[in-house]
Amino acid sequence: MKVAVLGAAGGIGQALALLLKTQLPSGSELSLYDIAPVTPGVAVDLSHIPTAVKIKGFSGEDATPALEGADVVLISAGVARKPGMDRSDLFNVNAGIVKNLVQQVAKTCPKACIGIITNPVNTTVAIAAEVLKKAGVYDKNKLFGVTTLDIIRSNTFVAELKGKQPGEVEVPVIGGHSGVTILPLLSQVPGVSFTEQEVADLTKRIQNAGTEVVEAKAGGGSATLSMGQAAARFGLSLVRALQGEQGVVECAYVEGDGQYARFFSQPLLLGKNGVEERKSIGTLSAFEQNALEGMLDTLKKDIALGEEFVNK
């Protein structure tokens, strides 16, 4: 199983590469790519960690050598948020980066599963889909927007509030991956109940958690370490499913039946071909139903922006 990380010299990329080097199954290959010249050195640094995961690093304009034979490609390349910016302010720079890298994936490893981490995910996934479609290699079961950070944040905040072990809590999060489009389904957490005020406050905190980190880092970056952990969790789940493990479920932002929007984050059963089954979002509370209806315009606009970027 070969995993490629594109944007591997950045804050998310390095954290993700470290976690994959220590946690991928024995015999896996890990390939690191970034435009920055430090990338081969990041691979050498990680190669000294004693795990049976082969690692190589590549830098420069051409990602091809890193992508050859990849089964999973995780894309975290791009610029990070600064205070006062929201994820959509990143669009102008990151849209071009994602388009370029996905074109290279389409050429070199068209059958790979692709996880898009680069923000704004609501839009960059639509860009990736349109690029793959133009290249004639789009498979909607193999393209994912990685929203796992919303899930792990939800798990952490709920566990803190309710005095639970974080590992015991699993909150499904649907919708998209920014602001109001992030919808934690708190009504579906087994064995935990919330007051209306708690639901309102928690939902808001989960939606704004990225901004909390950006402000706390005081201009020195955005959420890189928790995002690295979230991306590793998703990537490792995907690898396990591709290798035939049964019953692997993760939420991610994918193209589905279009009931709510062309792309939508929901629980997915993963398998040997990527998405095996898009699972139902279940019964929503009145608060959640309202929030879902209220976000769809924003989500659809984000998606249209990505489609237009490629097709203009």
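Counting starts with 1 at the first residue shown.
Just so you know, glycine gets a Cβ as well, placed from its N, Cα and C.
None of the substitutions listed is reflected here, since the structure keeps the original residues.
Record features (Swiss-Prot):
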ACT_SITE  H177  active site, proton acceptor
BINDING   G7, A8, A9, G10, G11, I12, G13, D34, N94, I117, T118, N119, M227  NAD(+) binding site
BINDING   R81, R87, N119, R153  substrate binding site
VARIANT   D71 to N  In strain: EC47, EC49, EC50 and RT272
VARIANT   A209 to P  In strain: MB001D
VARIANT   G294 to A  In strain: ECOR 45
VARIANT   D297 to N  In strain: E830587
Statement: For A9 (NAD(+) binding site) and R153 (substrate binding site), the CA-to-CA distance in whole Å is 24
- request: Name the secondary structure element type, per DSSP in three states, that contains G11 (NAD(+) binding site).
  value: helix
- prompt: Least buried of the binding-site residues R81, R153, going by other Cβ atoms within 10 Å?
  reply: R81
Query: Say you check the Cα of G11 (NAD(+) binding site) against those of the recorded positions D71, R153, G294; which is nearest?
result: R153
- line: Comparing the Cα of N94 (NAD(+) binding site) with the Cα atoms of the recorded positions R81, H177, A209, D297, the shortest distance belongs to R81
- prompt: Which residue, out of the binding-site residues N94, T118, N119, shows the minimum number of other Cβ atoms inside 10 Å of its Cβ in this structure?
  reply: N94
Query: Of the recorded positions G7, A209, G294, which sits closest to R81 (substrate binding site) by Cα distance?
result: A209
Task: Among G13, D71, H177, G294, these being the recorded positions, pick the one whose CA is nearest to that of R153 (substrate binding site).
output: H177
Field: Inter-residue Cα distance where the pair is D297 (variant position) and M227 (NAD(+) binding site), in Å
entry: 26
Neighbour tally for G13 (NAD(+) binding site), based on other Cβ positions within 10 Å of its Cβ: 28
- prompt: How big is the gap, in Å, between the Cα of D71 (variant position) and that of G7 (NAD(+) binding site), rounded to a whole number?
  reply: 17
Field: Chain-internal residues near G7 (NAD(+) binding site), provided their CB is under 8 angstroms and they sit 6+ positions away
entry: G13, Y33, D34, I75, S76, A77, G78, I117, T118
